[in-house]
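Peer 1: Below is one structure. I have some questions about it.
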Amino acid sequence: MASVSALTEELDSITSELHAVEIQIQELTERQQELIQKKKVLTKKIKQCLEDSDAGASNEYDSSPAAWNKEDFPWSGKVKDILQNVFKLEKFRPLQLETINVTMAGKEVFLVMPTGGGKSLCYQLPALCSDGFTLVICPLISLMEDQLMVLKQLGISATMLNASSSKEHVKWVHAEMVNKNSELKLIYVTPEKIAKSKMFMSRLEKAYEARRFTRIAVDEVHCCSQWGHDFRPDYKALGILKRQFPNASLIGLTATATNHVLTDAQKILCIEKCFTFTASFNRPNLYYEVRQKPSNTEDFIEDIVKLINGRYKGQSGIIYCFSQKDSEQVTVSLQNLGIHAGAYHANLEPEDKTTVHRKWSANEIQVVVATVAFGMGIDKPDVRFVIHHSMSKSMENYYQESGRAGRDDMKADCILYYGFGDIFRISSMVVMENVGQQKLYEMVSYCQNISKCRRVLMAQHFDEVWNSEACNKMCDNCCKDSAFERKNITEYCRDLIKILKQAEELNEKLTPLKLIDSWMGKGAAKLRVAGVVAPTLPREDLEKIIAHFLIQQYLKEDYSFTAYATISYLKIGPKANLLNNEAHAITMQVTKSTQNSFRAESSQTCHSEQGDKKMEEKNSGNFQKKAANMLQQSGSKNTGAKKRKIDDA
């Protein structure tokens with residue numbers, strides 16, 4: 001008869017296996033829900049196509065873009081005249097004319113269009129073709145300031161109201177809202193103005209009764225939905241506008257929204273029937289690239305300066321940073337090396353923001369080093385590069401920010417520097433957001449991918465089907481001619497879990513930095529585990545492996561909140577129990593190599609001309625001299641600083 005200990009051991013094994021099966025069932029259930037959702041989307045699209053092709057369909061309610069791509073409406077002559085003589089444009093971009101015709105017909109419409117596609121024109125031009133004024137709701141004051149600057153240059157009467165508006169200005173705007181002879185065409189407000197100002201709502205009612213309030217434009221309409229990447233609670237109050245002013249047509253605009261987000265936004269805005277026009281996410285002139293972020297700040301700045309002085313010599317660009325502090329520090333570093341750069345962030349004085357924007361627009365400043373506060377509504381067509389000093393907090397944000405390059409349809413580069421530490425800096429910021437961590441991990445997955453077309457990865461996120469061949473080698477992954485293989489990294493995961501278990505027993509919390517140090521046999525001796533052999537891989541490879549385990553849920557983040565900061569720690573994740581099954585394997589794609597090593601493919605570009613390299617080499621000497629002088633000057637201040645690798649530039 002079997003002993004109790006043997007039976008107990010078998011029972012424990014079965015229990016562990018059952019737990020693993022439960023996790024697998026959960027994963028399959030999640031996948032099932034994804035497929036069901038995609039099936040619904042495709043079914044809806046097929047139904048829409050069939051309805052659009054129905055010969056008996058009424059043109060008044062025909063939601064196909066083709067039905068509205070005409071110039072025989074009563075307002076068409078005026079629209080064309082204003083396009084050419086006020087906005088100084090010869091023709092419309094895709095879906096602009098269709099959207100303008102729908103809103104001119106007094107109907108509700110949502111427009112999903114890539115950043116740089118010309119969404120703003122779709123409510124600005126109709127405002128000039130209509131009596132009265134259009135109310136524009138924007139999420140950021142900086143966005144309103146950007147738009148007003150452009151409108152002023154075009155000679156269009158527009159203004160904004162916010163918390164810092166003077167009493168005299170508020171009084172003037174309120175008077176203009178009901179003045180039948182007023183030339184004021186666009187009034188910009190934040191959603192807080194609608195939610196919290198009874199005085200303003202009262203004035204809107206009087207303007208509506210006087211038939212002066214004709215249209216509502218909700219910019220960044222994805223902010224309505226809690227499932228959107230930038231949910232704002234005050235956007236939920238905007239439903240009052242259609243309830244109180246049903247005859248004022250509404251137009252909602254966004255660069256990034258899934259079908260789920262748009263449906264949610266439609267309910268929140270109290271819209272019964274709504275046209276939805278969606279342009280393809282693809283910007284064929286943009287080249288996407290992910291680079292490993294150098295761990296040394298000086299090396300990092302050197303890499304950026306070589307790009308600016310080489311490939312982008314004399315060309316305009318944006319560098320996006322994670323924080324205001326990063327923005328200012330990078331700006332100073334670039335200026336010290338001869339780059340004409342200006343910082344831009346939310347805490348700048350309005351006049352300073354305007355100065356930076358104006359100088360950049362006039363090419364007096366080559367590079368704006370900015371936080372996310374810069375960009376919405378930016379309409380500089382000749383931006384040749386957008387560099388991300390740190391990755392964005394979501395795919396939607398990255399798509400929107402990188403999309404500010406190449407609005408003139410000429411080739412432009414979108415280069416993202418991916419660093420392990422940025423994961424946890426951003427995670428600590430988005431932890432309180434509804435789906436903040438999930439969206440961040442999608443961004444990490446994009447950065448970690450070394451083989452799949454960048455456009456395919458984006459298309460999957462935005463519910464589109466994309467053939468990688470259509471990329472035309474306009475991303476780093478499509479340019480690679482390396483072979484790839486799946487590397488078994490299961491034992492690495494087992495070792496990390498041993499380290500984390502020991503830390504738990506000692507009542508210790510491990511930050512990502514401490515976990516790597518312990519794994520490498522460094523740091524506090526008590527955190528090292530007997531039997532865990534330090535891997536021989538470079539630190540950046542170990543970081544990629546840990547990031548892989550994190551997004552695959554073998555590890556998870558835990559947070560500690562202090563009065564001054566949110567600290568991220570790593571703990572054992574929900575899928576770690578799968579490792580109780582000896583047959584369970586975790587693999588990771590790596591570049592195939594003849595050497596017995598784990599190496600992720602380094603970033604490379606293939607669309608740049610040989611002249612780029614020559615230009616970089618030509619400017620490299622000047623850069624090295626400047627860098628050497630800087631080091632010489634700072635040497636006495638920081639004798640322990642690491643010597644910059646100038647010879648490797």
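Heads up, residue numbers simply count up from 1 along the chain you see.
In case you wondered, yes, glycine gets a Cβ from its N, Cα and C as well.
Original residues only.
Taken from Swiss-Prot, the feature ATP binding site applies to Lys91, Arg93, Gln96, Gly116, Gly118, Lys119, Ser120, supported by a large-scale study or a structure entry. Positions annotated as Zn(2+) binding site by Swiss-Prot: Cys453, Cys471, Cys475, Cys478. Here Swiss-Prot flags 100-275 as domain 'Helicase ATP-binding'. According to Swiss-Prot, the feature domain 'Helicase C-terminal' maps to 300-451, an assignment based on sequence analysis. Quoting Swiss-Prot on the mutagenesis of Lys119 to Ala: Abrogates helicase activity. Listed in Swiss-Prot is the mutagenesis experiment Arg528 to Ala, annotated as follows: Reduced DNA unwinding and branch migration on Holliday junctions, small change in DNA annealing. Quoted from Swiss-Prot, the note on mutagenesis experiment Tyr564 to Ala is: Nearly complete loss of DNA fork unwinding, retains ATPase activity (in a 49-616 residue fragment).
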Peer 1: Might you list, by sequence position, any residue in that chain lying six or more from Cys475 (Zn(2+) binding site) with a Cβ less than 8 Å away from its Cβ?
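Peer 2: Long-range Cβ contacts: Tyr287, Tyr288, Glu289, Cys453, Arg454, Arg455.
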Peer 1: Expressed to the nearest Å, what is the distance separating Arg93 (ATP binding site) and Lys119 (mutagenesis position) at their Cα atoms?
Peer 2: 10
Peer 1: Could you measure between Cys471 (Zn(2+) binding site) and Lys119 (mutagenesis position) for me? Cα positions, answer in whole angstrom.
Peer 2: 24
Peer 1: Within 10 Å of the Cβ of Gly118 (ATP binding site), how many other Cβ atoms can be counted across all chains shown?
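Peer 2: Taking all protein chains shown, Gly118 (ATP binding site) has 22 Cβ neighbours within 10 Å.
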Peer 1: For Cys475 (Zn(2+) binding site), what is the secondary structure state per DSSP, taken as helix, strand or coil?
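Peer 2: Assignment for Cys475 (Zn(2+) binding site) reads strand.
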Peer 1: Averaged over the whole of the domain 'Helicase ATP-binding' (100-275), what is the pLDDT?
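Peer 2: So the average pLDDT across the domain 'Helicase ATP-binding' (100-275) works out to 89.
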Peer 1: Are there residues of the same chain, six or more positions away from Lys119 (mutagenesis position), whose CB falls under 8 angstroms from its CB, and which are they?
Peer 2: Leu111, Met113, Asp219, Leu253, Thr254, Ala255
Peer 1: Return one of helix, strand or coil for Arg93 (ATP binding site), based on DSSP.
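Peer 2: Going by the DSSP assignment, Arg93 (ATP binding site) belongs to neither helix nor strand, so it counts as coil.
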Peer 1: Give me the sequence-ordered set of same-chain residues, not including Cys453, Cys471, Cys475, Cys478, with a C-beta within 8 angstroms of the centroid of the Zn(2+) site's C-beta atoms.
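Peer 2: Near the Zn(2+) site, the remaining chain residues are Tyr288, Arg454, Arg455, Val456, Ser468, Asn472, Lys473, Met474, Asp476, Asn477, Cys479.
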